[in-house]
Amino acid sequence: MNYLVMISFALLLMTGVESVRDAYIAKPHNCVYECARNEYCNDLCTKNGAKSGYCQWVGKYGNGCWCIELPDNVPIRVPGKCHR
């Protein structure tokens with residue numbers, strides 16, 4: 001029984017688990033993509049693997065692109081300064 005659990009766990013680790021999150025997509029140096037139109041953000045987000053995106057008006061970081069179900073390998077805005 002223990003072998004079955006260990007083999008199942010090993011298979012899970014080998015296949016990898018792709019997770020997603022909702023967040024502001026980030027430029028290099030932890031800056032958000034500024035926006036005025038939802039279409040711009042939706043295109044940007046979907047090109048980076050998200051389900052969709054929209055322009056978050058007057059949000060925490062100003063007018064920035066918010067992505068829905070963005071893959072983990074795409075950088076997101078994290079707390080701290082934007083270093084332009």
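Here the Cβ of each residue, glycine as well, is placed from N, Cα and C on the backbone.
Cβ environment of R21 (mutagenesis position): E69, L70, D72, I76 lie under 8 Å away, each six or more residues apart in the same chain. Recorded in Swiss-Prot as a mutagenesis result, R21 to E carries the remark: 2.5-fold decrease in toxicity to mice, 1.6-fold decrease in activity on Nav1.5/SCN5A, and 22.3-fold decrease in activity on insect sodium channels.
Sequence annotations record features per position, and here Swiss-Prot assigns domain 'LCN-type CS-alpha/beta' to 21-83 based on sequence analysis.
One mutagenesis experiment catalogued in Swiss-Prot, Y40 to G, is accompanied by this note: 1.9-fold decrease in toxicity to mice, and 1.4-fold decrease in the binding affinity for insect sodium channels. Every protein chain considered, the tally of other Cβ atoms within 10 Å of the Cβ of Y40 (mutagenesis position) stands at 16.
Under the three-state DSSP scheme, L70 (mutagenesis position) falls in the strand class. Under its mutagenesis entries, Swiss-Prot includes L70 to G with the note: >47-fold decrease in toxicity to mice, loss of activity on Nav1.5/SCN5A, and 233.3-fold decrease in activity on insect sodium channels.
Here Swiss-Prot notes a mutagenesis experiment, H83 to D, with the remark: 43.9-fold decrease in toxicity to mice, and 96-fold decrease in the binding affinity for insect sodium channels. Other Cβ atoms within 10 Å of the Cβ of H83 (mutagenesis position) number 8 in total over all chains.
For the pair Y40 (mutagenesis position) and H83 (mutagenesis position), the Cα-Cα distance reads 23 Å. Here the domain 'LCN-type CS-alpha/beta' (21-83) returns a mean pLDDT of 96 for the predicted model.
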